[in-house]
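Undergrad: For reference, the structure I am asking about is given below.
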Amino acid sequence: MSYEKHSDAKASRYAWNQPWNPFEVTLSDPTYPMNLEEKNQIPYRFQSVPDDVPEVPHIESRYKNLPGNNIYLCCGRLQMSSQYKAFLISLFALILPGVLFFIFSAFWLWHHVSPAVPITFAYLYALAVVSMFKCSTADPGILPRNAYSLTYNPAHPWSVIPEDRKVLVGSTRSDSVFVNTVYCHTCHLYRPPRASHCHLCDNCVEYLDHHCIWLNTCIGRRNYRYYFIFLLSVVLSALYLTGLGFYTSIGSFHESTDTNFAAHLRRPWAGVSFFLGIYGALGAILPGILFCYQCYLISVGQNVHEYLRAKSTETEDVHPFHDSIWLNFLVVLCRPKNVSYVRPTRKSYV
């Protein structure tokens, strides 16, 4: 904002050369002391928009035209596979013990042990539920299709046959190797290293570990950390539930007047707590095995897909993506989460 001077002094076109008094000014042209040429150089965003400016066409998100077996919700922010029956079973198996615990066991533990006990279980249980939904609804790293379509040329019939391409892995290391990139005839692209095509989702996924039917999604680069946290929180919650369930049923028996433990289990809170102890012990077996298996694969620099389909498992060659154990965990679990390839609507991303 500029001002106009009310004195007889010779005015200069530059504000810093004007000997003006702040008490002798009035509001004037906001572009003063600019001349006409300088006014025309004002950025367009500060000028008034004329009525005849054409509208920018709407750019649709890529997920709307992606021919895969995925269901998208909330403008592509939530997505999962179309085979959701096993996911409903796993969701019910996770919700049931939590509801029973807070109805029958949490009250006795709150008043007879400590309020911190049910609060700790609530934190672990909430972490398991949130990580489950985050893992199952996040984009695992689906690669956009038709990135390299092969066109048939009658003069060169072999033009539709993809050529092998190699990518140098670990270029700054002395043990760097070349890794072959496979051409996907379904998605029409050269898959990056460690990417694979999922036949259930019908998409190429970056860093595909495996397709989990119980979470109804592929476990890839963008949701692997949520899958790891889900396994860890489920194991801790199940083991914690086992101890709390047995402690509640046995502790309430010693404080009651019942002489028979079998008769004491007929009481609702005692019987349900004993059931939760057995339920937690059985429920910790499979997630515990998967968690230990994932820790082993991370430590050796592989994933499930690479481990099961390795062609040179009997050789002594070091895996090209293997580094130290701590660095492997750091790369897999703490690497930045890149932008989804199929959801963005910005023009810079499309």
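Each Cβ is built from the backbone N, Cα and C atoms, and glycine gets one as well.
Annotated domain 'DHHC' per Swiss-Prot: 182-232, in sequence order. While the structure shown retains the original residue, Swiss-Prot records the mutagenesis experiment Cys212 to Ala with this note: Abolishes palmitoylation of ras1 during sporulation. Taken from Swiss-Prot, the feature active site, S-palmitoyl cysteine intermediate covers Cys212, and the record attributes it to similarity to another entry.
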Undergrad: DSSP on the domain 'DHHC' (182-232): how many residues come out helix, how many strand, how many coil?
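TA: Counts, helix then strand then coil: 9 helix, 16 strand, 26 coil.
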Undergrad: List the same-chain residues at least 6 positions away in sequence whose Cβ sits under 8 Å from the Cβ of Cys212 (mutagenesis position), in sequence order, or say none.
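TA: For Cys212 (mutagenesis position), the qualifying residues are Cys218, Ile219, Tyr227.
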